[in-house]
Amino acid sequence: MFMNPLLPPLWPMIATAVETETEIAPLVLAGVLLSLVVIYFASKLGGEVCLRLNLPPVLGELVGGVLVGVSALKLLLFPEGGLAPEDSLVIQLLMGSADLSPEAAQSVFSAQSEVISVISELGVIILLFEIGLESNLKELIRVGPQAAIVAVVGVVTPFSLGTIGLMTIFGVAAIPAIFAGAALTATSIGITAKVLAEINRLSSNEGQIIIGAAVLDDILGIIVLAVVGSLVKTGEIQISNIIYLILSATGFVVGSILIGRLLSPFYVSLVNRMKTRGQLLLVSICVAFVLSYIAQIVQLEAILGSFAAGLILAETEKREDLEEQILPLADFFVPVFFVCVGAKTDVSVLNPAVPANREGLIIAAFLILVAIVGKVVTGFTLFGKSELNKLAIGVGMIPRGEVGLVFAGVGAASGALDPATDAAIIVMVIVTTFVAPPWLRAVFEGAKKEEAPEKPVPTPD
């Protein structure tokens, strides 16, 4: 075989690359396994503490992520932000046990971070699929106009105030401001529903309006996220582009639901005919992944597809079985997303002792104010409904919870948010999640005392 003497022989180079890759692969796996141990330990510890404090476990998962991430223990780190392998305690452990060179350590750090990031993205896809399953379109239609008014006002008001305020008052660039404004839109169904159930108000008129509006809020919020995410990809803000994205996102959800209803009998028939274990879960996950793929290739967010899949399958007779079967899968993947969001959040950028950080704190305070006011006003838009506890409806729409974290996670991953704005959104989510439950209880209990008839004062004989 003819070989050019001026060119270096390729085989030794290829062999060296293969050997290096072969040596690194087990270490990448070891790094992923150690990272998952850290993630699950942090999520369970934080979740258990919050549950005992009568707070949503998801908040504990977020705080657990903050503790093990870049802000504190540095057990779970990612290359974003210029972090080096030596900064990660997990990589330090691997370097000490395997005598890694700096180049090999960088390769392991990058590869294991990519794997964890992919698992995190799968977690948010499954989370939105689960939220879609829990959304009852028929119930939403029943509460109808009142829930729609609350939802639309609850999306438009905080989004407009947040975006315009960040751009005009703080001079934030358009796309980060739009992303932060979008993070103010969605309401956490789970947190509000839990509080309403605890105080026996879930079936009340106010409770039904809140839940119906929260469901519609989620749909509108995910559409807003898809539109904003697409704006980040294109890098352009044009009215025609925004209108196209809104129409395409709305059309995708509506079209998916309509087509899904036509194909639902085939889905049920297929699942019933299959005899192997896990047929319902795997077929359903395939539906979610296919719609996520379609959403992704048409320049929308993958989570919009999984959410639409959940809405579709929630209308079938398999809903209850699927809700039960999806739980173990969600328990495995979803905590990875929340802990990673917390781990990537550098709360040191909000340290008031550093003068340069004070603007970030002011932005956080501004977002918290808009997040609360923008939702409280929603109840008072129901004109002519004096019998309703309008303040309770508004307060019930305050908590952002997991949906707000989805916005923060997607925004940070896409590079649309700088560390200070990302941390400000995280603080907003934490504060609204803390504030809403006790306030909602107090509002309903106060109304109950006012409704109680006064006892007659006994007259002396």
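Glycine too: its Cβ is placed from the backbone N, Cα and C atoms.
Listed in Swiss-Prot is the mutagenesis experiment Asp99 to Ala, annotated as follows: Lack of activity. Taking Cβ-Cβ distances under 8 Å and a sequence gap of 6 or more within the same chain, Asp99 (mutagenesis position) has no neighbours at all.
According to Swiss-Prot, the mutagenesis experiment Glu114 to Ala carries this note: Strong decrease in activity. Classification of Glu114 (mutagenesis position) by DSSP places it within a helix. A simple way to gauge crowding: the CB of Glu114 (mutagenesis position) has 14 other CB atoms within 10 angstroms, across all the protein chains here.
The Cβ neighbour count for Glu121 (mutagenesis position), using a 10 Å radius and every protein chain shown, is 20. For the mutagenesis result Glu121 to Gln, the note given in Swiss-Prot is Lack of activity.
Quoted from Swiss-Prot, the note on the mutagenesis of Asp217 to Ala or Asn is: Lack of activity. According to its DSSP assignment, Asp217 (mutagenesis position) is helical. The 10 Å shell around the Cβ of Asp217 (mutagenesis position) contains 26 further Cβ atoms across the protein chains shown.
Annotation of the published mutagenesis Glu359 to Gln in Swiss-Prot: Strong decrease in activity; the original residue is retained in the structure shown. Listed in sequence order, Phe170, Ala420 are the same-chain residues at least 6 apart in sequence whose CB falls under 8 Å from the CB of Glu359 (mutagenesis position).
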Check: Where Glu114 (mutagenesis position) and Glu121 (mutagenesis position) are concerned, what is their Cα separation in Å, rounded?
Finding: 10
Margin query: Return only the integer: C-alpha distance in Å from Glu121 (mutagenesis position) to Asp217 (mutagenesis position).
Written below: 22
